[in-house]
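Notes for the one structure printed next.
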Amino acid sequence: MSVPHGPTPAPVAEPHTQEPGSDKRDGRLSVCTKVCYGIGGVPNQVASSASAFYLQLFLLDVAQIPAAQVSLALFGGKVSGAVADPVAGFFINKSRRTGSGRLMPWALGCMPLIALAYFFLWFLPPFTSLRGLWYTSFYCLFQALATFFQVPYTALTMILTPSPRERDSATAYRMTMEMAGTLMGATVHGLIVSSAHGSQRCEDTVHPRSPAVSPDVARLYCIAAAVVALTYPVCGSLLCLGVKEQPDTSAPASGQGLNFFTGLAITSQHPPYLSLVVSFLFISAAVQVEQSYLVLFCTHASKLQDHVQNLVLIILVSAVLSTPLWEWVLQRFGKKTSAFGICVMVPFSILLAAVPSAPVAYVVAFVSGVSIAVSLLLPWSMLPDVVDDFQLQHRCGPGVETIFYSSYVFFTKLSGAGALGISTLSLEFAGCEAGACQQAEEVVVTLKVLIGAVPTCMILIGLCILLVGPTPKMPRQDTSSQLSLRRRTSYSLA
């Protein structure tokens, strides 16, 4: 589940300007190229999916660092990813073209570094006093490096071919592969570490409040991290072998658009964009809170720890399978009508907090996946309409589409950072004990609030803002065909 990237992602779009619909034969991409391009985005989704569901549980129960330090690690990591977005676009835009292109060296160069950062994020160091600093540093590094990969990788779509149709096809391959990576990440990681958090974990310990960490548990997490990290060199090799960046013959001309901060000042005054961004600040933060606390809730606030892996799998499978359905609903009934699909999870989340039983949990997992799918699909469907509306009212140079997308990602990442940081800090105030088998009643109540009331309130607030906000005007067909096609090149989720 993913996001756009890069304030001014290097040479994109204009180099190959071509009338829509003119699909020259020499602009076609082979199926092999599209598949290899799609595979290149898999590792980031695998890693993001695994960390979204299991990182908090690992930091509290295995690394056994205080909840306040977990809060700092999550907040710092998300903020570093948000800040890295415009920074990456700036440096990539300033870089020179090499023999392998301008974007490919950045994407391929980041991959081994991301793999190392990800592995050490799940490694249990021998010392205990500085573990909080260890995990904060590596999570910040992982998020920043992942962004430095994703910016050039998504921008690469625009200079693979001059054909808009082939660009759309390459983007479809990428998003399909990324959805598969999202599903694979949490599934593989969960299967490897499932025995570490079963109901038998505390049965043999004489100190159930805070059992020692078994070396086997630490080893399982290292194995899971190594498996995920290995996807980076494997997929990176296929990306390098199967995809060739085309020459950008007009990069200087394409770089004369708005810079990020000037463009942000202009776009932030556009009412439909403000409505969309503010509404999905709440909705995306609610989804991240729901994802992050489901595993903790099942482990410490209910007796569902043996069902965690199945519940995570159901959420992801239902999200992937329901995406085509939501695409049809968007076309058939309209985008604002489809937004009501997000609130389907609200009553079920409250039901799970009130009645934490296995049958209820499985139903909630399925419905949550369906709602998460539309919450991820809807903003990327509405943003192009907002961009079209803005371009009809203003005459701006190239780069404005990128500013819309990158600023949206920037703000949603910051909202996720704040939501996860504050919510995890609330566990500290409730008296959460790192590594404890049995948490205090205050912690159990807090987890129920975080899994039920908090996402519910945030989703309802976001939907109200979205539904009462201004609707962008739809351009005429002839005008729409002349608007930039660059907007379809970003996005991926976590």
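Using the three backbone atoms N, Cα and C, a Cβ is placed for every residue, glycine included.
Although substitutions are noted, the structure shown does not include any of them.
What Swiss-Prot notes for the published mutagenesis of D85 to A is this: Decreased sphingosine-1-phosphate transport. DSSP assigns D85 (mutagenesis position) to a helix in the three-state reduction.
Looking at Swiss-Prot, you'll find the mutagenesis T147 to A noted as follows: Decreased export of sphingosine-1-phosphate.
Where Swiss-Prot documents K413 to A as a mutagenesis experiment, the accompanying text is: Decreased sphingosine-1-phosphate transport. Following the DSSP three-state reduction, the secondary structure of K413 (mutagenesis position) is helix. Cβ neighbours within 10 Å of K413 (mutagenesis position), excluding its own Cβ and spanning all shown chains: 25.
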